[in-house]
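Here's what Swiss-Prot has on this protein:
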- GLY2 to Ala: Mislocalizes to the cytoplasm. Mislocalizes to the cytoplasm; when associated with A-4 (MUTAGEN)
- CYS4 to Ala: Partial mislocalization to the cytoplasm with some localization to the cell membrane. Mislocalizes to the cytoplasm; when associated with A-2 (MUTAGEN)
- GLY39, SER40, GLY41, LYS42, ASP43, THR44, ARG164: ATP binding site (BINDING)
- ASP43 to Gly: Loss of catalytic activity (MUTAGEN)
- ILE57 to His: Loss of catalytic activity (MUTAGEN)
- SER95, LEU96, VAL97, GLY126, PHE127, PRO128, ARG129, GLN133, ARG220, ARG231: AMP binding site (BINDING)
- ASN125 to Asp: 36% decrease in catalytic activity (MUTAGEN)
Amino acid sequence: MGSCYSRKNKVSTISLDEEEKKKEKKKKKKIYILNGASGSGKDTQCRLLEKKYNYKIICISKLLKEYKEEYNKENVLNEEENYFDEIEKCMIDGSLVNDQIVIEIFHKQLNKYINDDKYNGIIINGFPRNYEQALLIIQNNISITKFINIQVGKDTLWTRINNRIIDPITNISYNENIIQIIKKKREGQELSDKEQKQLIIDNHLYNNLSNDILERLTKRKDDEEQVFNKRFQLYIESEQKINSLFKNICKNVDGEKSINDIFDQICSIIDDNPN
């Protein structure tokens, strides 16, 4: 009888230890913000980081759609009922969702992923976008591990955007010059040493592209210089205010370098903050 009691007690202790480990893991889950202007390569870096670290990538536009799909007016709190109409309206007319609503939904969905053992950490892609959103993050006591800022000059940003084409189905962007090199190679044409080197550098991003994907790639309608200039100016004005709130945890990355070099810089920041 004493032996049975001891075995049960042992199982109970193990169970408690496992629960404590789970709680500790959730408490230690790192949250990084990846900041940068349009064309700085945030999406590309997020895909690479997601694969290496098994992190959940949070993008606000996708988060709002996800929230709308997961919930309905019957299963949310009363104060959230008007969120659906607001999100629906903004999705239709292209306007911005109210900052307070964005933060409320962001906080709710963020907690879901913090408590999900499937992910080792979280990377927030390109959010907050303005000072008000950044301030709300601080006021809601959302603990950010590091604010990683990809710094790229205006001329480089415009060159990248001008050479950017996207997959309209996945919304993944690619470099048009590299796509042309891939097409040239598949057509059996001889590549220059420079073109061969470019394919080797970016092979991990482009080697699985099917011919169907290559054919449907297209330019974004808003990738025009006038639109870019306006967005860049707004970004610069917001960045200075946002960075002031995260100055103690801000780490700058040289975004003028290659994709792999930028990735190594970001990985170094993450690896300096182990769980």
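The backbone N, Cα and C atoms fix where each Cβ goes, and this holds for glycine too.
Mapped onto this structure are the features recorded in Swiss-Prot.
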residue : record               : DSSP class
GLY39   : ATP binding site     : coil
THR44   : ATP binding site     : helix
ILE57   : mutagenesis position : strand
SER95   : AMP binding site     : coil
ASN125  : mutagenesis position : strand
ARG164  : ATP binding site     : strand
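THR44 (ATP binding site) and VAL97 (AMP binding site) have their C-alpha atoms 25 Å apart, to the nearest angstrom.
Our reading of the ATP binding annotation (GLY39, SER40, GLY41, LYS42, ASP43, THR44, ARG164) yields a largest Cα to Cα distance of 14 angstrom. Considering other CB atoms within 10 Å as the measure, the emptiest surroundings among the binding-site residues ARG129, ARG164, ARG220 are those of ARG220. Taking the Cα atom of each, ILE57 (mutagenesis position) and LYS42 (ATP binding site) are about 11 angstrom apart. Put simply, ASN125 is the one of the recorded positions SER95, ASN125, ARG129, ARG220 whose Cα lies nearest to the Cα of LYS42 (ATP binding site). Taking CA atoms as the reference points, ASN125 (mutagenesis position) and ARG164 (ATP binding site) are 19 Å apart.
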